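What Swiss-Prot says about this one:
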type    : residues        : note
MUTAGEN : M1 to L         : No effect on lysis activity
MUTAGEN : K2 to R, S or T : Decrease in lysis inhibition by isoform Antiholin
MUTAGEN : M4 to L         : Complete loss of lysis activity
Amino acid sequence: MKSMDKISTGIAYGTSAGSAGYWFLQWLDQVSPSQWAAIGVLGSLVLGFLTYLTNLYFKIREDRRKAARGE
C-alpha cells in the first residue's frame, strides 16, 4: 500500500495542476481572435529571426574551423 506522504503529495500536485489549468483557461478567454492573430504573426517573426541568428552563428563557427584547418 502507498504511504500517506506519497498520496498527499499526489493530491497536492493534482490540485495545483487543476488550479493552474483553470486560471490558464480563464486567461485564454480574455484574448480576442484578432489579438491571437497578432500574437501569431509576431511570434512567427521572432521565431524566424531567432532561426536566422542561430544559422548565422553556426555558419561563422564553420568558417572559423575551415580557416583554422587551412581549407
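Every residue, even glycine, has its Cβ placed from backbone N, Cα and C.
In this structure, K2 (mutagenesis position) belongs to neither helix nor strand by DSSP; it is coil. Cβ neighbour count for K2 (mutagenesis position) (all protein chains, 10 Å cutoff from its Cβ): 7.
The Cβ neighbour count for M4 (mutagenesis position), using a 10 Å radius and every protein chain shown, is 8.
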